[in-house]
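Novice: In Swiss-Prot, a published mutagenesis experiment is listed as Ile233 to Ala, annotated Peptide of residues 229-247 no longer binds FliW. The mutagenesis experiment Asn237 to Ala is recorded by Swiss-Prot, whose note states: Peptide of residues 229-247 no longer binds FliW.
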Amino acid sequence: MIINHNMSAMFAQRTLGHTNVQVGKGIEKLSSGYRINRAGDDASGLAVSEKMRSQIRGLNQASTNASNGVNFIQVTEAYLQETTDIMQRIRELAIQAANGIYSAEDRMQIQVEVSQLVAEVDRIASSAQFNGMNLLTGRFSRTEGENVIGGSMWFHIGANMDQRMRVYIGTMTAVALGVRNGVDESIMSIETADSANKSIGTIDAALKRINKQRADLGGYQNRMEYTVVGLDIAAENLQAAESRIRDANIAKQMVEYTKNQVLTQSGTAMLAQANTSAQSILSILR
């Protein structure tokens, strides 16, 4: 028997200290819900988890971007619907004016309505905006000649660099549609039967241009809607994977915490017992 070093007490103290650390970690995990709260808990797991979190947040933002893109396209298409309706009405008037039963005075009255409708086409083009950006005045159109790109709208629809989509919207002013002269600003004339007849072809070309643009917008919108679904699924799956790495299994952690609490209580009792065992040596010295 020795009295200078109480090995039992030293062992009990060391074990109790380790158990107390584990109890503290258990409280931390149970209160936060995370298995990994700092790099020391799992260095590689933390690194992987943080990379996944970056991707998840990027995917969620990209989904929002794509949804904004759908809204952008829907607003543009709504303005083009108005322009289409106006052009259809102008076409009706041109066909009416091309009929030989009308006098010059009659055609002048028809021309008044046509002039007002053409002015409305320009008003729509100038007032069609999304977040302060003009949509139909050529800001997002291709520049003709030598296949040079003039402008476009970019939508970032991915979590990483260069994962984006380009959208083009042509110029839809009266000049671009051919119903107003770009030099002298004169409006397409239907004051004679022949001029009204020629105007029908001009309007058909304008409607073809508008319909082509609307078809393009429909394609853009469908793509973006599928993109939103894909991004949401990707974010959901990646979140599940990240959760398996970082989140705590509460049932498992509770079992571990309860075990460590019992060990703490028993360790405390055994440390007290080990400290008192040395006193039994005094009976030998009496």
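Cβ atoms are placed via backbone N, Cα and C, with glycine included.
Because the structure is a prediction, the values reported are computed rather than measured.
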Novice: I'd like the Cβ neighbour count for Ile233 (mutagenesis position), meaning other Cβ atoms within 10 Å of its Cβ, all protein chains included.
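Specialist: Neighbour count, Cβ to Cβ under the 10 Å cut-off: 12.
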Novice: Please give me the CB contact count at 10 A for Asn237 (mutagenesis position), counting all chains in the structure.
Specialist: 12
